[in-house]
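J.: Here's a structure for you.
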Amino acid sequence: MHPAHLLVLLAVCVSLLGASDIPPLPLNLAQFGFMIRCANGGSRSPLDYTDYGCYCGKGGRGTPVDDLDRCCQVHDECYGEAEKRLGCSPFVTLYSWKCYGKAPSCNTKTDCQRFVCNCDAKAAECFARSPYQKKNWNINTKARCK
């Protein structure tokens, strides 16, 4: 092997060893997004929910601003239960599901997959039945979420 190739290979191996401390990406967010589209019939993008109220998106605290934000609070709590009761990692748990009309249906094998899929399905259905109020998107969470 050419010395330059060996040096590159060594650099890649060292980089990969260092990358083992990097937390995994939230792989199931894409699945959750498709589930949201299933439940709402594609009427609203899943991205519309990322910075909504006090709970939709990263983190969450305070009192939910409306029913839709409450859906996100319940979803956060459901993920917390998956971690606490079953030792699941909800953000990286992939599962199998199908869309029947506007109803997501979980079809999974393990307890973690089933629990996380049900968290997502219930949240997606809750999003679909709760009004979206633009005034609650991208709010000042420091001021409103106490």
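Each residue, glycine too, has its Cβ placed from N, Cα and C.
None of the listed substitutions appears in this model.
Quick caveat, the model's predicted, so the values are computed rather than measured.
The annotation Ca(2+) binding site is assigned in Swiss-Prot to Tyr55, Gly57, Gly59, Asp76 on the grounds of similarity to another entry. What Swiss-Prot says about the mutagenesis result for Gly57 to Ser is this: Large decrease in neurotoxicity, 500-fold decrease in catalytic activity, no change in binding affinity to M-type receptors, 20'000-fold decrease in binding affinity to N-type receptors. Under mutagenesis, Swiss-Prot gives Lys58 to Leu with this note: Almost no decrease in neurotoxicity, myotoxicity, nor in catalytic activity, no change in binding affinity to M-type receptors, no important decrease in binding affinity to N-type receptors; when associated with L-58. According to Swiss-Prot, the mutagenesis experiment Arg61 to Ser carries the annotation: Almost no decrease in neurotoxicity, myotoxicity, nor in catalytic activity, no change in binding affinity to M-type receptors, no important decrease in binding affinity to N-type receptors; when associated with L-58. In Swiss-Prot, the entry for mutagenesis His75 to Gln states: 16-fold decrease in neurotoxicity, 500-fold decrease in catalytic activity, no change in binding affinity to M-type receptors, 50-fold decrease in binding affinity to N-type receptors. The structure shown retains the original residue. Feature annotation from Swiss-Prot assigns active site to His75, Asp120. Looking at Swiss-Prot, you'll find the mutagenesis Asp76 to Lys noted as follows: Complete loss of neurotoxicity and catalytic activity, no change in binding affinity to M-type receptors, 1230-fold decrease in binding affinity to N-type receptors.
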J.: DSSP secondary structure for Gly57 (mutagenesis position), reduced to helix/strand/coil, please.
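T.: It is coil.
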J.: Which recorded positions are spatial neighbours of Asp120 (active site) here, meaning Cα within 10 Å, out of Tyr55, Lys58, Gly59, Arg61, His75?
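T.: Correct set: His75.
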J.: Which one is it: of the mutagenesis positions Lys58, Arg61, His75, which Cβ has the fewest other Cβ atoms within 10 Å in this structure?
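T.: Fewest other Cβ atoms within 10 Å, among the mutagenesis positions Lys58, Arg61, His75, is found for Lys58.
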J.: If you count CB neighbours within 10 Å, which one among the recorded positions Gly57, Gly59 has the smallest count?
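T.: Selected from the recorded positions Gly57, Gly59 on minimum Cβ neighbours within 10 Å: Gly59.
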J.: Of Asp76, Asp120, which of the recorded positions has the most Cβ neighbours inside 10 Å?
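T.: Comparing the recorded positions Asp76, Asp120, the most crowded Cβ belongs to Asp120.
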J.: Work out how many Å separate Arg61 (mutagenesis position) and Tyr55 (Ca(2+) binding site) at their Cα atoms, rounded off.
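T.: One finds 7 Å between the Cα atoms of these residues.
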J.: May I ask for the distance between Gly57 (mutagenesis position) and Asp76 (mutagenesis position), taken between their Cα atoms and rounded to an integer number of Å?
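T.: Rounded to a whole number, the Cα-Cα distance is 10 Å.
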J.: Just counting, how many other CB atoms are there within 10 A of the CB of Tyr55 (Ca(2+) binding site)?
T.: 26
J.: Under a three-state reduction of DSSP output, how is Asp120 (active site) classified: helix, strand, or coil?
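T.: The three-state answer is helix.
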J.: Round to the nearest Å and give the CA-to-CA distance linking Tyr55 (Ca(2+) binding site) with Asp76 (mutagenesis position).
T.: 8
J.: Round to a whole number and give the Cα-to-Cα distance in Å for the pair Gly59 (Ca(2+) binding site) and His75 (mutagenesis position).
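T.: Cα of Gly59 (Ca(2+) binding site) to Cα of His75 (mutagenesis position) measures 11 Å after rounding.
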